[in-house]
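Only one structure is covered here, and it is reproduced in the block below.
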Amino acid sequence: MTEIVADKTVEVVKNAIETADGALDLYNKYLDQVIPWQTFDETIKELSRFKQEYSQAASVLVGDIKTLLMDSQDKYFEATQTVYEWCGVATQLLAAYILLFDEYNEKKASAQKDILIKVLDDGITKLNEAQKSLLVSSQSFNNASGKLLALDSQLTNDFSEKSSYFQSQVDKIRKEAYAGAAAGVVAGPFGLIISYSIAAGVVEGKLIPELKNKLKSVQNFFTTLSNTVKQANKDIDAAKLKLTTEIAAIGEIKTETETTRFYVDYDDLMLSLLKEAAKKMINTCNEYQKRHGKKTLFEVPEV
């Protein structure tokens, strides 16, 4: 009977640690890396590079899009920081949990139970906070997607050959070309006519087609960005769904942990299983914190 109780305790405790570790591992390997933020940083810089290539109306939309993308990134990293904080607490608690196996008694068993419940409680709290931050991040992506649709329509109008914006760009090219032709004249009125003819050929045959190609490349850039933002929004939604499942699993195992008797006679194999589960989660925490810039990692107790 005692052995059955011990087996049950080991199963519950091991499952509790592994469930928390699994949620963290999911965040570490999937949720936290789902968006290629380096690409987005480069894209945000590109938004500024194109600022001379669209109308005032389009410029306002581009400014809104840039703000929304930066807001989304801020909230995403806020979620990352929340999980980082959980790791900081969990590593210390789990190290204390492992050390309590030395000269094991009922008081230490009770302390271990409190520790595990604390780890699970903090996990639920921090992952829920991360979930909320991801929701806001997703909403910003969604809003940016809507703005990009409006921008596409605006650019289509701007870049139409009949639009006032396109004509203003053509007029600017012609003015600069003809001014340059006039400045270069040395052969009297006939020279001016010839220079203007050459300028007209350059404008119509080269500069205006180049303008069309440049404007087309700008529109293609924003079309690609629109597709990227839509995919990012889908990825975050999928991440939130996975996280919801993990939070629910931690909640269930926490309830079971609270009702489990911890002070039982463990054999060496049982002790090894529990210690290894705790050490594995400490290592997962270390891996997560290292990837986010922590230089000095928590040492796993050798007991």
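Numbering starts at 1 and runs along the chain as it is shown here.
Placement of Cβ uses the backbone N, Cα and C atoms for every residue, glycine included.
Here the residue is the original one, but Swiss-Prot notes a mutagenesis experiment at this spot, Y97 to H: Strongly reduces cytotoxic activity. While the structure shown retains the original residue, Swiss-Prot records the mutagenesis experiment N157 to H with this note: Strongly reduces cytotoxic activity. A mutagenesis experiment is reported in Swiss-Prot for this position, Y165 to C, and the note states: Strongly reduces cytotoxic activity. Under its natural variant annotations, Swiss-Prot gives K175 to R the following note: In strain: CH9802. Swiss-Prot documents G201 to A as a naturally occurring variant and attaches the note In strain: CH9802.
Closest by Cα distance to K175 (variant position), from the mutagenesis positions Y97, N157, Y165, is Y165.
Between the C-alpha atoms of N157 (mutagenesis position) and Y165 (mutagenesis position), the distance comes to 9 Å. Note: Y165 (mutagenesis position) has non-local neighbours Y54, S55, N157, D158, F159, i.e. same-chain residues 6+ apart with C-beta under 8 A of its own C-beta. When each of the recorded positions Y97, N157, K175 is scored by how many other Cβ atoms sit within 10 Å of its Cβ, K175 comes out lowest.
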